[in-house]
Amino acid sequence: MKIRNSPSFHGGSGYSVFRARNLTFKKVVKKVMRDQSNNQFMIQMENMIRRIVREEIQRSLQPFLSSSCVSMERSRSETPSSRSRLKLCFINSPPSSIFTGSKIEAEDGSPLVIELVDATTNTLVSTGPFSSSRVELVPLNADFTEESWTVEGFNRNILTQREGKRPLLTGDLTVMLKNGVGVITGDIAFSDNSSWTRSRKFRLGAKLTGDGAVEARSEAFGCRDQRGESYKKHHPPCPSDEVWRLEKIAKDGVSATRLAERKILTVKDFRRLYTVNRNELHNIIGAGVSKKTWNTIVSHAMDCVLDETECYIYNANTPGVTLLFNSVYELIRVSFNGNDIQNLDQPILDQLKAEAYQNLNRITAVNDRTFVGHPQRSLQCPQDPGFVVTCSGSQHIDFQGSLDPSSSSMALCHKASSSTVHPDVLMSFDNSSTARFHIDKKFLPTFGNSFKVSELDQVHGKSQTVVTKGCIENNEEDENAFSYHHHDDMTSSWSPGTHQAVETMFLTVSETEEAGMFDVHFANVNLGSPRARWCKVKAAFKVRAAFKEVRRHTTARNPREGL
């Protein structure tokens, strides 16, 4: 019997795909039976394969599942105090700010170092099985601030990459300990910035691949996109660095623009203006800048490493006085006629520096490197003054002097001496009419041993010297004044370089309360020789006139001192 175009056959039986005109009932029955057999076979095979695969997978994972269960059970019952007595720790940490794709190193550019230490004694563990273990590096959340933690707590703070991003920490993330020390020499780097975290920072973590030591955790640090590396601040800055490399000065910002308008383009320019006129520099950056910001900028600029071979000299208006500056115009030393002046009064130094800073066009560079160690070889001074007064006989004479603003004369030069010769103090006069001197009163009692006055013969290069001795007594004009009275017989002849006695000479020393010093006056000089007499009279008039002028200016500035 053939079935042709039967409606019942073409109904919802599911066999409409067969061509009815070629099928017979017998064929249909055979087809159905064969399909049922195939379905049953496939079902049976599927169940069998599932069972086999399940058994094999369970057999393969059984060791891992059992150790994981044991570890989980241990972590539930574990407390921070019951953990291993060994721990990992970072000896150094990355800088406070790094960039994506950049190798993670310490602040000074050295590799990061991890050590295995004893948690009790905090000493290095250089022996034992754990001293040669493998360490795994992981990225941590910066909010992980607990002082002690469990394994579960540490793993919970391990960060993973954002969706669609590469692994957060890339590179060689394993380090082998050697004698308990591991050095991270591989190029490990973060592939993403830290702006998406709550704290906007990362930490670097380290843990043993097997259990046995407490994990390590670095300090927190920010990670910015690599395109911001061109705006990176330099620590320490170089003198030639652009000024925006300093902290708190943004590139193309307001402060950088203002500084550029004043030709302050580099860190060296910044340091120079700070030395010469820091108030002006502060006003350029902005009078409204906070004190904290200002201190941060200055502190960073002061970290600049200067070139010690770059020096400048300034020849002062006072003949013979030369100032030596470093590359940012900071005063190094003061020299007179090639000799360094030590322990010069601060007001005098301030006056000399102010003069130099007002005449920056007269500051010249020194190209000779030997000048730094031996400035006296390069400092050229004018001829010696025509009149010299020298006081000797004391080991600790602190005879100091300063300059009158209206004068170009040098007031004092400290004369170097050997260990066997008492130091001399040289008071120099030129043709100017004013000069002033003072001596520390604590050394005054030792000053009475001798007093020497010399006049230099500019034509023959010879000097006449007279020496006196005397005592101390009160002066009726001033209760704080003293007088040296010298009484000696003068020899009949004089020759250059010899000592000659003086008949009578008065040296008046007046105390000044402001500095606790003594002003020196010469008066009532009576010498046996006309040449020596003229020498003394000239000294008396010059010095007394100078001190009267100084006292008048001092009283005008401080009216109370004149009362």
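Cβ atoms are placed via backbone N, Cα and C, with glycine included.
No substitution from the list is modelled in this structure, which keeps its original residues.
What Swiss-Prot says about this protein:
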MUTAGEN   PHE25 to Lys  Impaired calmodulin-binding
MUTAGEN   VAL28 to Lys  Impaired calmodulin-binding and reduced resistance to Pseudomonas syringae associated with loss of salicylic acid (SA) accumulation
MUTAGEN   VAL29 to Arg  Impaired calmodulin-binding and reduced resistance to Pseudomonas syringae associated with loss of salicylic acid (SA) accumulation
MUTAGEN   VAL32 to Lys  Impaired calmodulin-binding
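Overlay of Swiss-Prot annotations on the structure.
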| residue | record | Cβ within 10 Å |
| --- | --- | --- |
| PHE25 | mutagenesis position | 11 |
| VAL28 | mutagenesis position | 16 |
| VAL29 | mutagenesis position | 10 |
| VAL32 | mutagenesis position | 12 |
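Taken residue by residue with DSSP, PHE25 (mutagenesis position) is part of a helix.
Following the DSSP three-state reduction, the secondary structure of VAL32 (mutagenesis position) is helix.
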